[in-house]
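Here the structure is laid out as structure tokens; the discussion comes afterwards.
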Amino acid sequence: MATYYSNDFRAGLKIMLDGEPYAVEASEFVKPGKGQAFARVKLRRLLTGTRVEKTFKSTDSAEGADVVDMNLTYLYNDGEFWHFMNNETFEQLSADAKAIGDNAKWLLDQAECIVTLWNGQPISVTPPNFVELEIVDTDPGLKGDTAGTGGKPATLSTGAVVKVPLFVQIGEVIKVDTRSGEYVSRVK
């Protein structure tokens, strides 16, 4: 892989540090009046998702990570693994609970997901930004109860719990932002 110097770090770049892949989320190059220039970089560890801030001297470098993002279709969960398929080659790939993380509650059959591979193994799964799910349990709302900014918890068909407006009822389908886990709108 290519070698990147600290002044080449940009958001989205994937590099290797301490034998693990990291994604650059933000980078600020600083040239102080006195002393050597440096880069202040915010990184996300791809194996665990934890965020780290590091400082690199202008002469520091890092290897590019051999990480591939693939668009795959979610097929099913067998209890231990989540199975995905490449729509072009029909090749199937299995991801474990560590790679799925908290995203399992947003996975729907036939949903297009971004699966990140490192050394041919899935290390993270990103669901679609928005999903449409049915409400299976929530407190009943009262007619005309639309005032105020309050909400109520609602359990969705995948088991996820989302705060919804008071007028939303059981059986309705809602649109949810998977990045924040927030209610967006009702689906007609």
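Any Cβ shown, glycine's included, is placed from N, Cα and C.
According to Swiss-Prot:
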MUTAGEN   K31 to A  No lysylation
MUTAGEN   G33 to K  No lysylation. Loss of in vivo EF-P function for cell growth
MUTAGEN   K34 to A  No lysylation and loss of EF-P activity. No facilitation of translation of poly-Pro stretches
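Structure with Swiss-Prot features highlighted.
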residue : record               : Cβ neighbours (10 Å)
K31     : mutagenesis position : 9
G33     : mutagenesis position : 4
K34     : mutagenesis position : 4
